[in-house]
Amino acid sequence: MPGKPKHLGVPNGRMVLAVSDGELTSTSGSQAQGEGRGSSLSIHSLPSGPSSPFSTDEQPVASWAQSFERLLQDPRGLAYFTEFLKKEFSAENVTFWQACERFQQIPASDTKQLAQEAHNIYHEFLSSQALSPVNIDRQAWLSEEVLAQPRPDMFRAQQLQIFNLMKFDSYARFVKSPLYQECLLAEAEGRPLREPGSSHLGSPDTARKKPKLKPGKSLPLGVEELGQLPLAEGRPLRKSFRREMPGGAVNSALRRESQGSLNSSASLDLGFLAFVSSKSESHRKSLGSGEGESESRPGKYCCVYLPDGTASLALARPGLTIRDMLAGICEKRGLSLPDIKVYLVGKEQKALVLDQDCTVLADQEVRLENRITFQLELVGLERVVRISAKPTKRLQEALQPILAKHGLSLDQVVLHRPGEKQLVDLENLVSSVASQTLVLDTLPDAKTREASSIPPCRSQGCLPRTQTKDSHLPPLSSSLSVEDASGSTGKRQTCDIEGLVELLNRVQSSGAHDQRGLLRKEDLVLPEFLQLPSQRPGSQEAPP
């Protein structure tokens, strides 16, 4: 006789969202002892991840979703993860990681075995002709010469990159894959897990058997027969697990920030975050619980890459600006929001406007770039400007735009701090003067050259007129040459330059006199047609 329909949901606390918050930590002193054995990535030194109210012996499959490190510590979980990577044609990543783990356990004194294993790992995964090459950055490439002096930790950097790639990219897809959902369902029903690579979970009869229900009965909400769902529709099965979690557990788990450094080829799966948000919202609507729905409804998230290389998740809540959304993250990380530029990943040409609504960044990735600001006091112009530049720029590069605006060059100015005579080297990085005030002085010869420079249009317009009035110009003396004819001294003659300036001013004045004539007080007489009748010459007052 069929009994009541069995609820297949996992009890509260047994399902943790697949957002790992484990942190790659260095090995402690006790772990690093003993002939260079062990590594910060050793499976014995991996962080345990978030604690669970249920032991891993009771619920081993559910514990796989708590952290990537806990998955690697379970041999069966590692086997299922390897099978998943085979379907994605990236099983060489976990194979390389396991090979590095075994390599680090070789004593440093056993140079023969180290050399043999290092040769095998290099030619199988890292060389240009490798049979199963792994995806690592150019900075982590190794040449074959390093095999001459093998060390237990010689592949640590490459192993770290592959570890981050699996943790932040492959692991997020594994915990929401149909393969993992089948394992969760089998564990919830008490069925034994199938061996990785086989076609069915447990007994084929139990795996394919459709639940028989009494008339008028139905399966619990969110639970359907897995075999009848297409591949893309297999995900709603997770809705039954999330339904029984406390209301704040979903939000708190989603707010966890990843503490490990991100590899350039690894990224957080934002599609999974959007799926969690949409499924949670639709599930609450189906339950018909209207109380507090607007307050507890989770929104979509934005992945924020920080300047130090780490990543964080920000809730794109409607009604908030991008500035408000990032204020909490910047305050927590000790960043000054006015000194931050925000760029969309892949579109770094133009920074985002922080006053627009943050919902435009839902399911998007943004990158924060820090800017160094300092105050620059222009003595000659009596102005104070605020300059913002990248930390990697030098002072001469940051000052170039303001100097070009005022027609100056780097050899015409000096930079120093207020009240100090010691000059600031323009080759220093901008980060060395962060939040400081600098004074920009111009050299005396720079001021002279700026005052003596005459626009070509003015000089060309007045020179032809002065050719007809040579009597007004004093003869040019031989002392007006800027440099000596022999070129031995090469020094500028300041007095001759001043004489040239006075001469050019007189040339301009002569040109104006030739055109308009000298304006005197006697010449300022109104024409007759503009004068009043009483002011006209020869006019008489009419008799009364």
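Including glycine, each Cβ sits where the backbone N, Cα and C put it.
Substitutions noted, but not modelled.
Per Swiss-Prot, the features are:
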| type | residues | note |
| --- | --- | --- |
| DOMAIN | 67-184 | domain 'RGS' |
| MUTAGEN | SER258 to Ala | Inhibits phosphorylation; when associated with A-494 |
| DOMAIN | 300-371 | domain 'RBD 1' |
| MUTAGEN | ARG333 to Leu | Abolishes the inhibition of PDGF-mediated ERK1/ERK2 phosphorylation. Inhibits interaction with HRAS and does not colocalize with active GTP-bound form of HRAS at membranes. Does not inhibit interaction with BRAF or RAF1 |
| DOMAIN | 373-443 | domain 'RBD 2' |
| MUTAGEN | HIS406 to Ala | Does not inhibit interaction and colocalization with active GTP-bound form of HRAS at membranes. Does not inhibit interaction with BRAF or RAF1 |
| MUTAGEN | THR494 to Glu | Increases the GDI activity against GNAI1. Does not alter GTPase activity against GNAO1 or GNAI1 |
| MUTAGEN | THR494 to Asp | Increases the GDI activity against GNAI1. Does not alter GTPase activity against GNAO1 or GNAI1 |
| MUTAGEN | THR494 to Ala | Does not increase the GDI activity against GNAI1. Does not alter GTPase activity against GNAO1 or GNAI1. Inhibits phosphorylation; when associated with A-258 |
| DOMAIN | 497-519 | domain 'GoLoco' |
| MUTAGEN | GLN508 to Leu | Inhibits the interaction with GNAI1 |
| MUTAGEN | LEU518 to Tyr | Increases the interaction with GNAI1 |
| MUTAGEN | VAL525 to Trp | Increases the interaction with GNAI1 |
| MUTAGEN | PHE529 to Trp | Increases the interaction with GNAI1 |
Assigned element (helix, strand, coil) containing ARG333 (mutagenesis position), judged by DSSP: helix
Counting distance between Cα atoms, which of the mutagenesis positions HIS406, VAL525, PHE529 is nearest ARG333 (mutagenesis position)? HIS406
Let me make sure I understand the structure: which of the mutagenesis positions listed (ARG333, HIS406, PHE529) has the fewest other Cβ atoms within 10 A of its Cβ? PHE529
Quick note, HIS406 (mutagenesis position) and PHE529 (mutagenesis position): C-alpha atoms separated, nearest Å, by 50
CB contacts for VAL525 (mutagenesis position) [other CB atoms within 10 A, all chains]: 9
